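Written out below as structure tokens is the structure these notes cover.
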Amino acid sequence: MSVAAGDKPTNSRQEILEGARRCFAEHGYEGATVRRLEEATGKSRGAIFHHFGDKENLFLALAREDAARMAEVVSENGLVEVMRGMLEDPERYDWMSVRLEISKQLRTDPVFRAKWIDHQSVLDEAVRVRLSRNVDKGQMRTDVPIEVLHTFLETVLDGFISRLATGASTEGLSEVLDLVEGTVRKRD
């Protein structure tokens with residue numbers, strides 16, 4: 001088998017994921033029909049479902065990929081810096097709209113919610129490790145448990161993503177992030 005032929009399934013899978021991300025972001029989970037997924041990916045329904053089985057598994061694959069990517073960025077830079085990056089260059093964070101769809105599915109689909117917990121745990125662990133590391137360095141406040149700081153940052157992130165994805169004004173958001181950072185940092 002040639003190298004090019006060997007690469008084709010991986011490329012096809014990645015092309016499907018990229019097209020599906022655009023489709024879910026534009027039309028939402030419910031609006032991302034098979035026809036729209038075919039158009040967005042440039043692949044047949046047979047190719048799409050060969051790789052992912054069904055629409056839910058395709059969506060979960062996107063969610064898993066996005067959670068892993070975000071966990072990597074969080075572990076290096078912290079969640080507030082991720083939000084600063086989103087504010088400065090929202091196009092780089094194409095997963096924002098998909099994350100909104102994930103939130104909607106979590107509210108309405110208990111089966112999806114059960115499957116999502118494993119994917120979210122990757123991101124949660126990255127945030128906890130980062131917070132713990134910063135506590136050990138003496139940079140974080142210690143009068144509240146790490147879990148409370150984590151929940152606070154996650155809540156801010158969800159609102160931040162919602163605001164950016166819906167096109168609401170970003171005026172003052174940089175100062176809001178300064179406030180968030182000051183809130184979780186050690187007080188002198």
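Glycine is treated like the rest: Cβ placed from N, Cα and C.
The shown structure was predicted, so the numbers you read here are calculated from the model rather than taken from an experiment.
What Swiss-Prot records for 10-70 is domain 'HTH tetR-type', and it gives sequence analysis as the kind of evidence.
If you draw a 10 Å sphere around the CB of Lys43 (mutagenesis position), it holds 20 other CB atoms from the protein chains shown. Record note (Swiss-Prot), mutagenesis Lys43 to Ala: DNA binding affinity is almost completely abolished. Still forms a dimer. The unchanged residue is displayed.
The citrate binding site annotation in Swiss-Prot covers Leu79, Val80, Arg130, Asn134, Arg185. Arg130 (citrate binding site) is surrounded by 21 other CB atoms, counting those within 10 A of its CB over all protein chains shown.
Long-range neighbours of Arg99 (mutagenesis position) (same chain, six or more residues apart, CB within less than 8 Å of its CB): Asp66, Ile161, Ala165. Experimental mutagenesis is annotated in Swiss-Prot for Arg99 to Ala, with the remark: Weaker binding to DNA.
Among the mutagenesis entries in Swiss-Prot is Lys104 to Ala, noted as: DNA binding affinity is slightly reduced. Still forms a dimer but the ratio of aggregated to dimeric protein is significantly higher. Sequence-distant neighbours of Lys104 (mutagenesis position) (same chain, 6+ residues apart, CB-CB distance under 8 A): Gly28, Tyr29.
Counting only residues at least six positions away in the same chain, no Cβ atom sits under 8 Å from the Cβ of Asp109 (mutagenesis position). For the published mutagenesis Asp109 to Ala, Swiss-Prot gives the following note: No effect on DNA binding.
Look at Glu181 (Mg(2+) binding site): DSSP puts it in a helix. Marked as Mg(2+) binding site by Swiss-Prot: Glu181.
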> Between the binding-site residues Leu79, Val80, whose Cβ has more other Cβ atoms within 10 Å than any of the rest?
Replying inline: Leu79
> If you count Cβ atoms within 10 Å of the Cβ of Arg185 (citrate binding site), leaving out that atom itself, what do you get?
Replying inline: 13
> By CA distance, which of the recorded positions (Lys43, Leu79, Arg130) lies nearest to Glu181 (Mg(2+) binding site)?
Replying inline: Leu79
>> Taking 8 Å from the centroid of the Cβ atoms of Leu79, Val80, Arg130, Asn134, Arg185 as the cut-off, which other residues in that chain fall inside it around the citrate site?
In response: Gly78, Glu81, Leu131, Gln139, Met140, Leu153, Glu181, Val184
> Can you tell me how the residues of the domain 'HTH tetR-type' (10-70) break down into helix, strand and coil by DSSP?
Replying inline: 54 helix, 0 strand, 7 coil
